[in-house]
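Undergrad: After the C-alpha cells below, expect a handful of questions from me.
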Amino acid sequence: MSSMPNHQKVVLVGDGAVGSSYAFAMAQQGIAEEFVIVDVVKDRTKGDALDLEDAQAFTAPKKIYSGEYSDCKDADLVVITAGAPQKPGESRLDLVNKNLNILSSIVKPVVDSGFDGIFLVAANPVDILTYATWKFSGFPKERVIGSGTSLDSSRLRVALGKQFNVDPRSVDAYIMGEHGDSEFAAYSTATIGTRPVRDVAKEQGVSDDDLAKLEDGVRNKAYDIINLKGATFYGIGTALMRISKAILRDENAVLPVGAYMDGQYGLNDIYIGTPAIIGGTGLKQIIESPLSADELKKMQDSAATLKKVLNDGLAELENK
C-alpha cells in the first residue's frame, strides 16, 4: 500500500480487556471510519459494538460492528490482541505455547480473506507472536509490527517525569529489547528537554543506583498491576491506538515497536523492541540507537532469550 484510503477500516481480533480498551481509545480519538470486532465470544463483541456506538455523539461518527474474519478482506489494519491472559506469577514467555496455538488459528483465516493491509500484534509474548504472525502470514516484514516496548517506554517516561517533576511528554527515553523480563532502559540516549537524563540526575542528586531502581520498577510494573487488579489494559490499549494512528494517518512517527531485525544491533531473524519510523506503509525505517557497549550486550542477550523460546515454541507447534 502506498497510502491510506479516505475510508479507513480496522479489524480488532480479540475482545478481551486489552481489545475493548483499544476499541474505546480508537473511538475516543475518532480514528478510522469503520471498526470491526472479532472474537469467539459473539455476545461480547455485539455488546461492545453497541456500547461503543453510544459514544459517537460525543466523539465522531463511525461504523462499529461485530464481525467475522471475512471482514478483514478490505481492512487497512488488523490488530491482534487475542490470547490467553498473563496470570499472577506468570511471565510473558510462559504464555508462548498456548498463544502460538491461538495465533495460528487466527492468521490463516485473516490472510485467506484476502487481507492485504498491516498486522499490528499485541498478544503476549508479543515479540514471539509478532514473529510468528510474520511467518504464518507470509507478509513482508514491514507490514507486520508488534507493540514491542511501546508501553514499557511510556512507563519509563512516566517514571522519569515523576522523578524529575516534568511532563512525561517532554521525556525522550526508550525501553528496548524484549517486552518482558530482559528489557532494559537505554539511558545513554535518554534526554529531558535535549539534556541527557544522567546529567539531569547528577544535578538533582539522583544516583545511577536510583536510576537502576527506577528501571526495575518499570520492568516490574505489569506484575504490580496484575497482582492488584488481574490484568493490564488501559496503557497497552492507548499504546496500540497511538501506533494505529501513526499508520492510518501516515505520520512517519518515531515509536518504540516490535520490529524485524536484519543486521541492526548485530541481530538477525528476530522481532524485538526498538525505535522505528511508522507510517502508512507500516514500518518504514528502524532507528538504530547508538547504545553503549553495556546496553548493546543487553539488547543481544534479550534477543538470545527470545530466540530460544521462539525456536522451542515453533518446534512444539510443528510436532502437534
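Placement of Cβ uses the backbone N, Cα and C atoms for every residue, glycine included.
The noted changes are left out; the structure has the residues it started with.
Quick paste from Swiss-Prot:
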BINDING   Val18, Asp39, Arg44, Tyr69, Gly83, Ala84, Ser105, Ala122, Ala123, Asn124, Ser147  NAD(+) binding site
BINDING   Gln86, Arg92, Asn124, Pro125, Val126, Asp127, Asp152, Ser153, Ser154, Arg155, Thr232  substrate binding site
MUTAGEN   Asp172 to His  Shows a significant FBP-induced thermostabilization as in the cases of many allosteric LDHs, indicating the binding of fructose 1,6-bisphosphate (FBP). However, the mutant is still a non-allosteric enzyme and shows essentially the same FBP-independent catalytic activity as the wild-type
ACT_SITE  His179  active site, proton acceptor
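Describe the structural context of each listed feature in the structure shown, including burial, neighbouring residues and relevant distances.
TA: Using a 10 Å Cβ-Cβ cutoff, Gly83 (NAD(+) binding site) registers 25 neighbours.
There are 31 other CB atoms within 10 A of the CB of Val126 (substrate binding site), with all protein chains counted.
Non-local neighbourhood of Asp172 (mutagenesis position): Ala190, Thr191, Ile192, each in the same chain, at least six residues away, with C-beta under 8 Å from its C-beta.
Every protein chain considered, the tally of other Cβ atoms within 10 Å of the Cβ of His179 (active site, proton acceptor) stands at 31. Secondary structure at His179 (active site, proton acceptor), as computed by DSSP, is coil.
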Undergrad: Roughly how many Å lie between the Cα atoms of Ser105 (NAD(+) binding site) and Asp152 (substrate binding site), rounded to a whole value?
TA: 28
Undergrad: Within 10 Å of Ser147 (NAD(+) binding site) (Cα-Cα), which of the recorded positions Val126, Ser154, His179, Thr232?
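TA: Those near Ser147 (NAD(+) binding site) - Cα within 10 Å - are Val126, His179, in sequence order.
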Undergrad: Can you tell me which recorded positions out of Val18, Gly83, His179 are within 10 A of Asn124 (substrate binding site) by Cα, answering none if there aren't any?
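TA: Checking Cα-Cα distances against Asn124 (substrate binding site), the recorded positions within 10 Å turn out to be Gly83, His179.
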Undergrad: Sorted by position, what residues of the same chain at least six away from Val18 (NAD(+) binding site) have a C-beta under 8 A from it?
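TA: Those within reach of Val18 (NAD(+) binding site), by Cβ under 8 Å and sequence separation of 6 or more, are Thr81, Ala122, Ala231, Thr232, Phe233, Ile236, Gly237, Leu240.
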Undergrad: Take the C-alpha atoms of Val126 (substrate binding site) and His179 (active site, proton acceptor) and report the distance between them in angstrom, rounded.
TA: 7
Undergrad: Can you give me the Cα-Cα distance between Gly83 (NAD(+) binding site) and His179 (active site, proton acceptor) in Å, rounded to a whole number?
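TA: About 16 Å separates the two Cα atoms.
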